[in-house]
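**Student:** Got these off Swiss-Prot a minute ago, pasting:
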{"type": "BINDING", "residues": "Ser16, Val17, Gly18, Lys19, Ser20, Ser21, Val32, Asp33, Asn119, Asp122, Ala150", "note": "GDP binding site"}
{"type": "BINDING", "residues": "16-21, 32-33, Tyr35, 37-38, Gly63, 119-120, Asp122, Ala150", "note": "GTP binding site"}
{"type": "BINDING", "residues": "Ser20, Thr38", "note": "Mg(2+) binding site"}
{"type": "MUTAGEN", "residues": "Gly63 to Ala", "note": "Impairs GTPase activity and increases stimulation of the protein kinase activity of mTORC1"}
{"type": "MUTAGEN", "residues": "Gln64 to Leu", "note": "Increased affinity for GTP"}
{"type": "MUTAGEN", "residues": "Ser130 to Ala", "note": "Abolishes phosphorylation by MAPKAPK5 and impairs GTP-binding"}
{"type": "MUTAGEN", "residues": "Cys181 to Ser", "note": "Abolished farnesylation, impairing localization to endomembrane system"}
{"type": "MUTAGEN", "residues": "Met184 to Leu", "note": "Impaired localization to endomembrane system"}
Amino acid sequence: MPQSKSRKIAILGYRSVGKSSLTIQFVEGQFVDSYDPTIENTFTKLITVNGQEYHLQLVDTAGQDEYSIFPQTYSIDINGYILVYSVTSIKSFEVIKVIHGKLLDMVGKVQIPIMLVGNKKDLHMERVISYEEGKALAESWNAAFLESSAKENQTAVDVFKRIILEAEKIDGAASQGKSSCSVM
């Protein structure tokens, strides 16, 4: 097996959309039912995707809102971003659009690996954002999209595998686009 690659992924979104629950479900395989606002946590996990082992460093950020100022650390050495909203919250869906815009401004690149996640899909009766709305938003960003339920462990692993694939796809395109110049 090839040597493992290190990848750093930031998880961003409005408060109480399930960023920490999704991350803990992926890393530890358990659902934390209580809500304790996150300041910032970092988790690590080894995962194999398409035969390649990855050492993931996951930055679980504090909830942002439309007025949040992004710390510069959110753009340094980050290989991909998971943007999470709750399918039960119009506010979180609107704020994720603002977060995306701020992220593009901060990173300064047109194409960055982004995975849009509609979380809490198990709460059928409270749903206010349709699957189609989430998918359309992701397509407008040229981003990957999944809905998830951290509580029922639906697609948690898929979310993190997919962002790795998105990061590798963009890294591959960037390295193919590089030109070499020789001065003689």
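The backbone N, Cα and C atoms fix where each Cβ goes, and this holds for glycine too.
Original residues only.
Would you situate these features in the structure and describe their surroundings?
**Tutor:** DSSP gives Gly18 (GDP binding site) a coil state; it is part of no helix or strand.
Within 10 Å of the C-beta atom of Ser20 (GDP binding site) sit 23 other C-beta atoms, taking all shown protein chains into account.
Gly63 (mutagenesis position) carries neither a helix nor a strand DSSP state and counts as coil.
Taking the Cβ of Gln64 (mutagenesis position) as centre and 10 Å as the limit, one finds 22 other Cβ atoms among all the protein chains shown.
When Cβ atoms from all protein chains are considered, those within 10 Å of Ser130 (mutagenesis position) total 12, not counting its own.
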**Student:** At the Cα level, what's the spacing in Å between Gly18 (GDP binding site) and Gly63 (mutagenesis position), rounded?
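**Tutor:** The separation of the Cα atoms works out to 10 Å.
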**Student:** Going by C-alpha positions, which of the recorded positions (Gly63, Gln64, Asp122, Ser130) is nearest Ser16 (GDP binding site)?
**Tutor:** Gly63
**Student:** Just name the winner among Ser16, Asn119 (the binding-site residues) by count of other CB atoms within 10 A of its CB.
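**Tutor:** Answer returned by the neighbour count: Asn119.
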**Student:** Hey, what's the Cβ neighbour count for Gly63 (mutagenesis position) at 10 Å?
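**Tutor:** For Gly63 (mutagenesis position), the 10 Å Cβ neighbour count is 18.
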**Student:** When you measure from the Cβ of Ala150 (GDP binding site), which residues in the chain that are at least 6 apart have a Cβ under 8 Å away?
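**Tutor:** Those within reach of Ala150 (GDP binding site), by Cβ under 8 Å and sequence separation of 6 or more, are Gly18, Ser21, Leu22, Ile24, Gln25, Phe31, Asn119, Lys120, Ala156.
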**Student:** Give me the long-range Cβ neighbours of Val32 (GDP binding site): same chain, 6+ apart, Cβ under 8 Å, in sequence order.
**Tutor:** Ser20, Ser21, Ile24
